[in-house]
Amino acid sequence: MASTEEVSQERSENSIQVSMTKKPTFYARIGKRMFTGNEEKNPFDEVIITGLGNATKIAIGAASIMEKEDIGQIVKVQTAYFSSDRINRRIPKITIVLKKHPDFVAN
């Protein structure tokens, strides 16, 4: 289910890039809002959560919370290495794709 490859820095509107500064619940709430939408933004049917290095566990935690609360379903997990120009090494990256759970109702 997972693959390893070199990745670029492209990011789409339905993407959440997590960091170590916030907890997984914070990013799970953002994902829920992306599925719900608001006056300024239309809802998405798919959300992509990515994490680099030590933030991979935060990305996994956020996706797990969303799946446990029937907000989204994990449809794809991809691992890769991110090459940084600043440091001369490759950094592990995880990308988790969730689609809106069929039972999810925006409140």
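Easy rule for this one: first residue shown is 1, then count along the chain.
Positions of Cβ are set from backbone N, Cα and C atoms, glycine also.
In this structure the noted substitutions are not present, so the sites keep their original residues.
Bear in mind that the values here come from a model prediction, so they are computed numbers and not experimental data.
Record features (Swiss-Prot):
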- LYS22 to Arg: Results in a significant loss of nuclease activity (MUTAGEN)
- LYS23 to Arg: Results in a significant loss of nuclease activity (MUTAGEN)
- LYS32 to Ala: No effect on nuclease activity; when associated with A-41; A-76; A-99 and A-100 (MUTAGEN)
- ASN54 to Ala: No effect on nuclease activity (MUTAGEN)
- LYS57 to Ala: No effect on nuclease activity; when associated with A-68 and A-93 (MUTAGEN)
- LYS68 to Ala: No effect on nuclease activity; when associated with A-57 and A-93 (MUTAGEN)
- LYS76 to Ala: No effect on nuclease activity; when associated with A-32; A-41; A-99 and A-100 (MUTAGEN)
- ARG89 to Ala: No effect on nuclease activity (MUTAGEN)
- LYS93 to Ala: No effect on nuclease activity; when associated with A-57 and A-68 (MUTAGEN)
- LYS99 to Ala: No effect on nuclease activity; when associated with A-32; A-41; A-76 and A-100 (MUTAGEN)
- LYS100 to Ala: No effect on nuclease activity; when associated with A-32; A-41; A-76 and A-99 (MUTAGEN)
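Mapped onto this structure are the features recorded in Swiss-Prot.
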| residue | record | Cβ within 10 Å |
| --- | --- | --- |
| LYS23 | mutagenesis position | 14 |
| LYS32 | mutagenesis position | 19 |
| ASN54 | mutagenesis position | 11 |
| LYS57 | mutagenesis position | 14 |
| LYS68 | mutagenesis position | 9 |
| LYS76 | mutagenesis position | 14 |
| ARG89 | mutagenesis position | 8 |
| LYS93 | mutagenesis position | 21 |
| LYS99 | mutagenesis position | 16 |
| LYS100 | mutagenesis position | 21 |
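The C-beta environment of LYS22 (mutagenesis position), restricted to residues of the same chain at least 6 apart in sequence and closer than 8 Å, consists of ILE58. Counting in whole angstrom, ARG89 (mutagenesis position) lies 26 from LYS23 (mutagenesis position) by their C-alpha atoms. Reduced to three states, the DSSP call for LYS57 (mutagenesis position) is helix. In the three-state DSSP assignment, the secondary structure recorded for LYS68 (mutagenesis position) is helix.
Here LYS100 (mutagenesis position) is positioned 9 angstrom away from LYS32 (mutagenesis position), judged by their C-alpha atoms. Closest in space to LYS76 (mutagenesis position), of the mutagenesis positions given as LYS57, LYS99, LYS100, is LYS99, taking the CA atom of each residue. LYS57 (mutagenesis position) sits 10 Å from LYS23 (mutagenesis position), taking the CA atoms of both as reference points. When the mutagenesis positions LYS23, LYS68, LYS93, LYS99, LYS100 are compared by Cα distance to ASN54 (mutagenesis position), the shortest distance belongs to LYS93.
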